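**Q** Handing you this structure, nothing more for now.
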Amino acid sequence: MSASKEIKSFLWTQSLRRELSGYCSNIKLQVVKDAQALLHGLDFSEVSNVQRLMRKERRDDNDLKRLRDLNQAVNNLVELKSTQQKSILRVGTLTSDDLLILAADLEKLKSKVIRTERPLSAGVYMGNLSSQQLDQRRALLNMIGMSGGNQGARAGRDGVVRVWDVKNAELLNNQFGTMPSLTLACLTKQGQVDLNDAVQALTDLGLIYTAKYPNTSDLDRLTQSHPILNMIDTKKSSLNISGYNFSLGAAVKAGACMLDGGNMLETIKVSPQTMDGILKSILKVKKALGMFISDTPGERNPYENILYKICLSGDGWPYIASRTSITGRAWENTVVDLESDGKPQKADSNNSSKSLQSAGFTAGLTYSQLMTLKDAMLQLDPNAKTWMDIEGRPEDPVEIALYQPSSGCYIHFFREPTDLKQFKQDAKYSHGIDVTDLFATQPGLTSAVIDALPRNMVITCQGSDDIRKLLESQGRKDIKLIDIALSKTDSRKYENAVWDQYKDLCHMHTGVVVEKKKRGGKEEITPHCALMDCIMFDAAVSGGLNTSVLRAVLPRDMVFRTSTPRVVL
């Protein structure tokens, strides 16, 4: 990149940072937490194998399978991940002119990406020939004087041409790209340094990135203070590389995440509720600076990069999260609807239960859902020991769980809060739930479940005041409560064992939770989950954890709406 182009590119980046600062967040703790999870759970011998296969000039289906398997292992270990989300862009916050621009730019971006991945220059073949046929083809092309026979694809910065000889090219989608947590973990483990040393090195790199794109000279100077940066290979292309390669781009991205309050684009989180605002802000910068989609195949400029990443998933951290589970490309997962005027459901942008009600959608359970709930509740034994726990306030609960150890049956569901200010406090110091994850919860389920509990039931709990207030607010004074009143330490004795055994039962507690210490300061703790609390309280009383298989009473499509209207953008 020439100096003038680099200056213009960074100007775009800086302007996007300023305009999108409201969507940026401090994610250093979450990135480091994911890196620690990878350090403890990832097979680094397999990481080394994948790094080796990524250096091969030609890679086949077996190599792709190993890459995909390792990517899946990483995805299973980290919390920062993007999820599949189909976005339909309609007139709303975005004007019809905005939609026309987005539609045109997505089409241009599609053409550029396809040309970059499958170049059309003479002698280039990216089809499905076998390795033997490719060798034979190379020899024949050389024989007739076509020098292109020596190349099966575009050479990277290190001069090595690498080809994927696979049957299904779609399996390559979303298997590349770098993750700061993975870069941090690989630097730490394979560089044989302390995690903190890697964090400090990347932080300094990130600080330079606030003022310019770090280059080879910058890296050489930083290496004098941080020898771990010697592992960064500045010749590594950012095209079609795995997240296990030590490219300068991967290190810079990780460094951006180490900064608190840096308004770095890498820290943006997008959701169906914020996507319209993000795209609107991007288009504002595009118009002000004349940003555009380049016709030249190759690396993406800042506008191309952010447009692709935002439109790929629409739910997660577009720059830094694991996207292994996402299928399709940006132009497939975000569709521009130029025909609909969006009038039938000009709902609140947060897509919450209240906005859905105002748009004409049912607030409570339907008759068929009530009948399904009634049948499901028959799985509970009215006379069996039953634990109950809630998160949130009794007048505004956000998570409720009931658990019967004898059968392994449990009821576990969530509710959107009405007091957002109090919710954020509770999230910080107790449950760590992201309010946007509650927008898809089923309204009215709390009242319906409590109403369906057996008459004169006896419920055991750790602390009964809040649960009693909740039950009485729903007219269930007939339910008896037994408060075991254990100390905080005793009640959470089996906390780690419970999370280790049953962590797959709940993925809602994504935030960082801290506890204030008596002598000042704060300490990070495990988020409180109503279901996990029920299980660990029972283990504390029983003197051990029963690792039986647990069974959900409520079907998932009752806990979370699966047929919510598409978001109007």
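From the backbone N, Cα and C atoms, a Cβ is placed for every residue, glycine too.
Feature table excerpt (Swiss-Prot):
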- ASP389, GLU391, ASP533: Mn(2+) binding site (BINDING)
- GLU399, CYS506, HIS509, CYS529: Zn(2+) binding site (BINDING)
- ASP389 to Ala: Loss of RNase activity (MUTAGEN)
- GLU391 to Ala: Loss of RNase activity (MUTAGEN)
- ASP466 to Ala: Loss of RNase activity (MUTAGEN)
**Q** Which recorded positions are spatial neighbours of ASP466 (mutagenesis position) here, meaning Cα within 10 Å, out of ASP389, HIS509, CYS529?
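**A** The recorded positions passing the 10 Å Cα test are ASP389.
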**Q** Across all chains shown, how many C-beta atoms besides its own are within 10 angstroms of the C-beta of CYS506 (Zn(2+) binding site)?
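**A** Excluding its own Cβ, the number within 10 Å is 17.
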**Q** Taking the centroid of the Cβ atoms of GLU399, CYS506, HIS509, CYS529 as the Zn(2+) site, which other residues of that chain lie with their Cβ within 8 Å of it, listed in sequence order?
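**A** After dropping the recorded site residues, what remains is GLU391, HIS431, ILE433, MET508, PRO527, HIS528, ALA530, LEU531, MET532.
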**Q** Could you tell me which of these recorded positions, GLU391, GLU399, has the fewest other Cβ atoms within 10 Å of its Cβ?
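**A** Among the recorded positions GLU391, GLU399, the lowest count of other Cβ atoms within 10 Å belongs to GLU399.
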**Q** In sequence order, what residues of the same chain, 6+ apart, have a Cβ less than 8 Å from the Cβ of ASP533 (Mn(2+) binding site)?
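**A** Sequence-distant Cβ neighbours: ASP389, ALA401, GLN462.
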**Q** Among the mutagenesis positions listed here, ASP389, ASP466, whose Cβ has the fewest other Cβ atoms inside 10 Å?
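**A** Lowest Cβ count within 10 Å among the mutagenesis positions (ASP389, ASP466) is ASP466.
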**Q** Counting every protein chain present, what is the number of Cβ atoms, excluding its own, within 10 Å of the Cβ of CYS529 (Zn(2+) binding site)?
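**A** For CYS529 (Zn(2+) binding site), the count of other Cβ atoms within 10 Å is 28.
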**Q** Report, as a single number, how many Cβ atoms besides its own are within 10 Å of the Cβ of HIS509 (Zn(2+) binding site).
**A** 24
**Q** Just to be sure I understand: of GLU399, CYS506, HIS509, which binding-site residues have a C-alpha no more than 10 angstroms from the C-alpha of GLU391 (mutagenesis position)?
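**A** Of GLU399, CYS506, HIS509, within range: GLU399.
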**Q** How would DSSP class HIS509 (Zn(2+) binding site) in three states?
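**A** DSSP call for HIS509 (Zn(2+) binding site): strand.
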**Q** Taking DSSP as the reference, which of helix, strand or coil describes CYS529 (Zn(2+) binding site)?
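**A** DSSP assigns CYS529 (Zn(2+) binding site) to coil.
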